[in-house]
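Worksheet: one structure, shown below.
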Amino acid sequence: MGIQGLAKLIADVAPSAIRENDIKSYFGRKVAIDASMSIYQFLIAVRQGGDVLQNEEGETTSHLMGMFYRTIRMMENGIKPVYVFDGKPPQLKSGELAKRSERRAEAEKQLQQAQAAGAEQEVEKFTKRLVKVTKQHNDECKHLLSLMGIPYLDAPSEAEASCAALVKAGKVYAAATEDMDCLTFGSPVLMRHLTASEAKKLPIQEFHLSRILQELGLNQEQFVDLCILLGSDYCESIRGIGPKRAVDLIQKHKSIEEIVRRLDPNKYPVPENWLHKEAHQLFLEPEVLDPESVELKWSEPNEEELIKFMCGEKQFSEERIRSGVKRLSKSRQGSTQGRLDDFFKVTGSLSSAKRKEPEPKGSTKKKAKTGAAGKFKRGK
């Protein structure tokens, strides 16, 4: 879910914090991508006649086709992607995960009813609601990435939190995900729609945290409290407080504690056993990989092993996969050129958003497990 309504709120009250770019604008940029979010998009979008792609054994292959071709497209445009996979979800997320299970069970019932009624559009809608990224999907995508020479990392917990840590450390330019809570975790730059389908023709949206805070007149801790009021994955929000009201309250009272003291409890009842303090702490001090322990490396694709996996096991067209590998190899030769703004510091524009910010005190960092294409060095 991320943060409810945050993207629209920023567009309404801090529009200068957003800019839209074509994918070509990111030539030479390293980007940390929320892998689970991307795989979910591929499972939803890469379909044939409304159904996911499958091989003869009935195994789903939509995620592999999506990962293969979208990654090649990024590389062809000079982007150097590193995929970050989710680790163990924080305990605070258990309530949200339980709600998702309930919604899936309800969607399953509605799907059966739609199938019985022969309502094709309803069947497609509820089928997509049942899409879930599994361990097998993740493992197969990791294997594919390693054969493509693309680095990936295993986060100890939430992928978007570790993506944010990589941006703050200057290891990558931006975090790419549809989950807006990447900003709540402190990512200086967030990119949306990077892995969206080309057919949708969505421009890439770039959100700059420093400009958001400046426009709202908030610091990061106050912004975190605003996000909690809007609604997050980690605790309930106060019913009856909409986005604009939440902004007004935070700007006036500066913290959730002070807001609660001044609210009419009959009109705005606070959730029972409200875990807003724990959620606040989680956003400011998440369990993340240690960016200094990570050395990112993009290497030459292993063509024959890719053919063995994608064509032999997953039954994709050999001609198409070999063509994709050629495109990938060619893109590597062109992406070695750097960006001019990596050498010259430009000030006073969105593109000069801070590349590095200090970690909050007590931030829990762990060394991430790394794929074959990503190597470790000792932390500084």
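Note that the numbers count up from 1, one per residue, in the order the chain is shown.
Including glycine, each Cβ sits where the backbone N, Cα and C put it.
Original residues fill every noted site, and no substitution is shown.
Taken from Swiss-Prot, the feature Mg(2+) 1 binding site applies to Asp34, Asp86, Glu158, Glu160. Within 10 Å of the C-beta atom of Glu158 (mutagenesis position) sit 28 other C-beta atoms, taking all shown protein chains into account.
Taking a C-beta cut-off of under 8 angstroms and a sequence separation of 6 or more, Arg70 (DNA binding site) has the following same-chain neighbours: Ser38, Phe42, Thr195. What Swiss-Prot records for Arg47, Arg70, Glu158, Gly231, Asp233 is DNA binding site.
Here Swiss-Prot flags Asp179, Asp181, Asp233 as Mg(2+) 2 binding site. There are 22 other CB atoms within 10 A of the CB of Asp233 (mutagenesis position), with all protein chains counted. Asp233 (mutagenesis position) falls outside any helix or strand according to DSSP and counts as coil.
Recorded in Swiss-Prot as a mutagenesis result, Arg73 to Ala carries the remark: No significant effect on exonuclease activity or flap endonuclease activity. Secondary structure at Arg73 (mutagenesis position), taken from DSSP and collapsed to helix, strand or coil, is helix.
While the structure shown retains the original residue, Swiss-Prot records the mutagenesis experiment Lys80 to Ala with this note: No significant effect on exonuclease activity or flap endonuclease activity. The secondary structure of Lys80 (mutagenesis position), as reduced to three states from DSSP, is extended strand.
Looking at Swiss-Prot, the entry for mutagenesis of Arg103 to Ala says: No effect on flap endonuclease activity or substrate binding.
Under its mutagenesis entries, Swiss-Prot includes Glu158 to Ala with the note: Loss of flap endonuclease activity and substrate binding.
Non-local contacts of Asp181 (mutagenesis position) by the CB criterion (under 8 A, 6+ apart in sequence, same chain) comprise Gly2, Ile3, Leu6, Glu160, Cys227, Ser232, Asp233, Phe283. Quoted from Swiss-Prot, the note attached to the mutagenesis of Asp181 to Ala states: Loss of flap endonuclease activity but substrate binding activity is retained.
Experimental mutagenesis is annotated in Swiss-Prot for Ser187 to Asp, with the remark: Diminishes nucleolar localization. The secondary structure of Ser187 (mutagenesis position), as reduced to three states from DSSP, is coil rather than helix or strand.
In this structure, Arg192 (mutagenesis position) is part of a beta strand by DSSP. Looking at Swiss-Prot, the entry for mutagenesis of Arg192 to Lys says: Impairs ability to localize to sites of DNA replication or repair.
Here the residue is the original one, while Swiss-Prot reports the published mutagenesis Gly231 to Ala with the comment Loss of flap endonuclease activity and substrate binding.
In Swiss-Prot, the entry for mutagenesis Asp233 to Ala states: Loss of flap endonuclease activity and substrate binding. The structure shown retains the original residue.
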> Taking DSSP three-state, what's Asp86 (Mg(2+) 1 binding site) in: helix, strand or coil?
Replying inline: coil
> Between Arg73 (mutagenesis position) and Asp179 (Mg(2+) 2 binding site), how far is it from one CA atom to the other, in Å?
Replying inline: 22
>> Quick check: of the recorded positions listed here (Glu158, Asp179, Ser187, Gly231), which one has the Cα closest to that of Lys80 (mutagenesis position)?
In response: Ser187
>> Here's one to test understanding: among the recorded positions Asp179, Ser187, Gly231, whose C-alpha is closest in space to the C-alpha of Asp86 (Mg(2+) 1 binding site)?
In response: Asp179
